Amino acid sequence: MQDLYPSRQRADAEMRPRLDPVVHSEWTNDAPISARQAAAFDRDGYIVLEDIFSADEVAFLQKAAGNLLADPAALDADTIVTEPQSNEIRSIFEIHAQSPVMARLAADARLADVARFLLGDEVYIHQSRLNYKPGFKGREFYWHSDFETWHVEDGMPRMRALSMSVLLAENTPHNGPLMVIPGSHRTYLTCVGETPDDHYLSSLKKQEYGVPDEESLAELAHRHGIVAPTGKPGTVILFDCNLMHGSNGNITPFPRANAFLVYNAVSNRLEKPFGVEKPRPWFLARRGEPAALRVERGPLVETVPA
């Protein structure tokens, strides 16, 4: 397969145009989001959905997340990532396969139907995780495009995927919220340097390869600005796979947590990685022939046992 988005192959970074649509469906009155929201996603590369879950559903999700964090021994050890300088849990991967509540969340029509509309296809979960940024100790995560990594290290061929961050704690301007460069999703910023074997073992704690150069980042930030979407628990932040994003550390006493779901179009199934010989492991990237997600409707608390 032709590599339409080469990266980590040259000595200098390049800004290349995006070759894929952002919104893959024509908006109609039957769409799960408004015309204004669809236009905003196309223009900015992200939107924020508020008040789509009830207070009971949010509490239900928070309890499920707390159960995952409280009993790491019950989880697959490979799926747990700790902070760089401590044993504090930073992320738990494959939550949709390790928690019935998170599996039901991933399949919920309020999320999955939006993904199906924006991607113009049936979808499956490429990756899922619970992110936790503890108070005082939560470390930063540097600027990056998810697609650059998914393309080079996982073999995702096209920009036909998106992420949804379901906030499980209040995201404020101060506790290390997600930051995005709106509009950056229309530029593919290549990275410099060959990727070492088993790069994921270190990159999940601190990424050193597949990192954008400062000059290009500055140009994107000056061109588009930087936004930090915030919200109360239950808020959902959707963003395109190529949107440049990152987060600061959390030196406040207020932890930040979110359930993170990556939806990929079934037609965009992973191929051989475009930049490495050995693909990343199963809990970071769903390989093989994907089955379309079976969308479920109704309140979370009525359809999943506690």
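Cβ from N, Cα, C; glycine included.
From a predicted model like this one, the values you see are computed outputs, not experimental measurements.
Among the sequence features in Swiss-Prot, the mutagenesis site GLN127 to Ala is noted as follows: Loss of dioxygenase activity. The DSSP secondary structure for GLN127 (mutagenesis position) is strand.
Per Swiss-Prot, the feature L-ectoine binding site maps to GLN127; the stated evidence is a large-scale study or a structure entry. In this view, GLN127 (mutagenesis position) is surrounded by 23 other Cβ atoms within 10 Å of its Cβ, with every protein chain counted.
The annotation 2-oxoglutarate binding site is assigned in Swiss-Prot to LYS133 on the grounds of experimental evidence. Here the Cβ of LYS133 (2-oxoglutarate binding site) has 28 other Cβ atoms within 10 Å, regardless of which shown protein chain they belong to.
If you take the C-beta of HIS245 (Fe cation binding site) and look for same-chain residues 6 or more apart in sequence within under 8 angstroms, you find TRP143, HIS144, SER145, ASP146, LEU178, MET179, VAL180, ILE181, PHE239. Residues or ranges marked as Fe cation binding site in Swiss-Prot: HIS144, ASP146, HIS245.
According to Swiss-Prot, the mutagenesis experiment THR149 to Ala carries this note: Strong reduction in the production of 5-hydroxyectoine. Packing around THR149 (mutagenesis position) is summarised by its Cβ count: 27 other Cβ atoms lie within 10 angstroms of its Cβ, all protein chains included.
Annotation of the mutagenesis experiment TRP150 to Ala in Swiss-Prot: Loss of dioxygenase activity. Less than 8 angstroms from the CB of TRP150 (mutagenesis position) sit HIS126, MET156, ALA161, CYS241, ALA285, each of them six or more residues away in the same chain.
For the published mutagenesis ARG280 to Ala, Swiss-Prot gives the following note: Strong reduction in the production of 5-hydroxyectoine.
Ranked by CA distance from LYS133 (2-oxoglutarate binding site), the mutagenesis positions GLN127, THR149, ARG280 have GLN127 at the top as the closest. Taking only the Cα positions, the spacing between THR149 (mutagenesis position) and GLN127 (mutagenesis position) is 13 angstrom. In the structure shown, across all protein chains, ARG280 is the one of the recorded positions HIS144, ARG280 with the greatest number of other Cβ atoms within 10 Å. Listed in sequence order, the residues TRP143, SER145, PHE147, GLU148, THR149, LEU243, MET244, GLY246 complete the 8 Å Cβ shell around the Fe cation site centroid, once HIS144, ASP146, HIS245 themselves are left out.
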